[in-house]
Amino acid sequence: MAPSKTEIAPLRAAKYPFGNIVDALRHAAAHTDEGIIVYHPNSISTSSPPQTVSYKDLLHQAEANATRLLQQKLCSPKSIVLVHFESALDSIVWYWSVLLAGGIPALTGPGMFSQNPADRERHLRHLSETLNSPVCLTRPALLAPFEEQTADDRIKARTVDEILAAPEIADVADAPLPALTPSSTDMLALMLTSGSSGNAKAVPLTHQQLLAAFRGKSTAASLRFPRSPFLSWVHMDHVANLVHCHIFAIVSGISQIQVPAPDLLINPAQLLNLISRHRVSRTFMPNFLCAKLRRQLESGSPEYILDPGLNLETLYIDTGGEANVTEVCIALQSLLSRYGAPDNVFKPSFGMTETVAGCIFNSHCPSYDHAQRHEFACLGKPMPGVRMRVTRLDTPSEEAAPGERGSLEVTGEVVFKGYYNNPAATAEAFTSDGWFRTGDLAFIDSNGNLHLDGRTKEMININGVKYLPYELDAALEQAQIPGATPSYFCTFSSRDATMDTEVVVVLYLPSYVESDDEARFSTQSSIIRVVAMHTRSRPRVVPLRPQDMPKSTLGKLSRAKLKTALEEGQFATQQQINDEAIRRYQQKTRASPETPDEAVILDIIKEQLEIRSDDDSFGVNDSILSIGATSMDLVAIIHRINKCLQPSQPLRLTDILKDSTARGLAVALATGAAPRSQDQSSTHVYDPVVTLQPHGTKSPLWLVHPGVGEVLVFVNLAHHITDRPVYAFRAKGFNAAAGLPETPFTSLEELFTTYRDAIKERQPHGPYAIAGYSFGGMVAFEVSKLLEQDGDEVRYCGSWNLPPHIKFRMRELVWEECVIHLFYFVGLMTELAAYTHKPTLQEFNRANRRLDAIRYLRQHCDAARWDELGLSEEYYLLWVGLASNMQSLAVDYEPSGSVKCMDVFVADPLSHVAKDRIDWVEGRLSAWKEFVREDVRFHDVQGAHYTMLNREYVEAFAGTLKNVLRERGL
């Protein structure tokens, strides 16, 4: 085939003074004082300096670790080792440790795991087979998915904590690390192309390939300040960080800044502050982040404070991963220019793992795209070391004409040569003459610039994160949404220039009467909640007619045909009818902000949940919990409200659980700011019920808190229950923190009858469904008994990992034990770490210095998590007191009587209670049979006693719960 006009001649750039990246690190360590500047979570705007690790220190630490890996036989020459961490610094240190030990690091992170347990198992099995049963290095907090493996041939996970704690072998401890001199064709890393669906491909990266890429990237960029550092917030399992920032900086002999992604994604203006403080010469900012930064700067909000004297003269913005809207680039260029940013600061690029990140660059954005009136910025021309071509769709052996859409292919010394241990995928990925098929549709304009024009794959790309349409279809099906016809969901992505990123489109066949606006609104709201839960984005929802959604003879909907029909306007009438009906219903039911505080709070909620500011489908009376907000969203919303409005009495997390609407939070602010009158205090009535999910037509689910008394643990679970309301009980006494006369329960009988009465007030008639987590399991049992004594039917009584006989455990939970359990339960420290402080806590307690005990423990907990929760030391003291009081009520509790049926959810037991699940069930949980008249069933769930509702397990837990409710006729 004749070469394309856009091909670039082979690389002829000067060589580096080393031939591999190991020597590059040695060179940087020996000849520079540069290194890694690490920002820990929530530390950008604090006075504490970031952590600095010089390349010299990195080399020494990695060499020491490499020696340990060899001593403990965890790494051998050319063996593959998974480097699996959340922290960038952990990933960096252990990447080099494996490499210096002669192994091949394969970098992964917790983000590779699906919430579906079957997908996780399948993914790990696939990795084990592909990577030849590798060892995995990780931290204790990340072990859970590896411990779930059931296959015989599984990945063996080891924590680096164990490795570093192991004694050195005496006769080899002083032996020097074998000298490592890799050849240019040796692998330096394996990077995964995908991960959540079990079909990951491993891309080998070689020393020769990376050095060629760095020469090309440097030539294409021609940085004005080449000695200034790089900055990355991307996880280290992506080439955009490992290669394009971390190793590139080392090879270039310059420093690098590593920042946690959440800090910048919540507040992109901080990225500008870091660029100015460190005179950063190169960083990455995809379109969705550019758009968010633009909105911040244009808003002029005092929440987004820029450093005085902000200077962006060194700036060079790599942008890619999704199409860049030209209008966003133009607007942001103007804003950044005020602070010295150079013209054409944006460098839209095309890159993949297989091409070592960006390899085709547009160096004239936005000026070129503005002049050409491009809706989306072009991707420019290949850098040295890469050639590109577009081949015709109908005749792949022929090159497409300028402007003609075809298949994008690339080749060159930067491009990988094949997938690791996957000859079939390699054969499919390359043409007969050795060009790599990217899987993208594209065209090259008359000036030789690349433009992407769709994808051959159906992957949905939201804010740079990819989702599989069939997974969203399945989630909608599993939600059993009233008003939607089963098996008639079709999801895909769509986008126009008004959007920052792609949007999920959901087409569905309604089962309600077309004139029923309320049913239409309820159905659409449920669909939005399900999609938001999975993608953190708000979908475009279009109900269609039966004739619009024909099925094939195999019962399938054609995603491609439906997407084409939508984009061609064939469903415009249905969209208009739906929009008018939704608007009509909202006008009847929605309320607008009535005070400045309500308006501000509503804006904060919308921004946090990524709801467009002009989208009036969410109002001041709508619950944050009803649209898929996670527990971390609640924390962020409270933090942002307090920071923006600076009330005299800051909102607490408990306020949002009490009333999760913008209006309710505004009332809480006003109430907290005003002095508490005697009349207000005297009229306070304790309400134990928190509404976690108000929607659905089936019998409500009632959830009883664990021993800590709070309901935050149920928030993520409630998002997965979309077919029925979900209510949770919150213990009595928390409102005392707000100065209200609310005292804790004085007896179990008071607790039981209070919760029974609250259920009857909101749900006068059965059948009832009630479950309790840990301590709450006992309460659920007793409340169910009271309901049955009144003649009501309880079809589901659930005990989540609690046996009937608990008084001995309750007697063990003295005050210091309650402190330890609370701090572990809310994520302030690990259980192991918390127990090391037990003797000191006992001393404080004996001296009646309980507040000092809380202050002491605070010094040893996760400071970032403490700030996230936003609670005071006095509040934790109150909370511990409530938990201790409540559990002390049960020190003489003896179960008696019976309920008709019970379902016991079984998680891993506490280590000091039972040795394993079999022992736990046979020795303790099976005793429930004595207190159930007809039917007690046991259901295994993933995770342990304190983690079974964690994010990685909650979807599977919800699936089990839904099945149980269905089996019980609910």
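Backbone N, Cα and C define each Cβ position, glycine as well.
The annotation active site is assigned in Swiss-Prot to SER774 on the grounds of experimental evidence. Annotation note: SER774 (mutagenesis position) sits in a coil segment as assigned by DSSP.
Residues or ranges marked as domain 'Carrier' by Swiss-Prot: 595-673. Averaged over the domain 'Carrier' (595-673), the predicted model reaches a pLDDT of 80.
While the structure shown retains the original residue, Swiss-Prot records the mutagenesis experiment SER774 to Ala with this note: Impairs the generation didemethylasterriquinone D from indole pyruvic acid. Within 10 Å of the Cβ of SER774 (mutagenesis position) there are 25 other Cβ atoms, across all protein chains.
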DSSP helix/strand/coil residue counts for the domain 'Carrier' (595-673): 50 helix, 0 strand, 29 coil
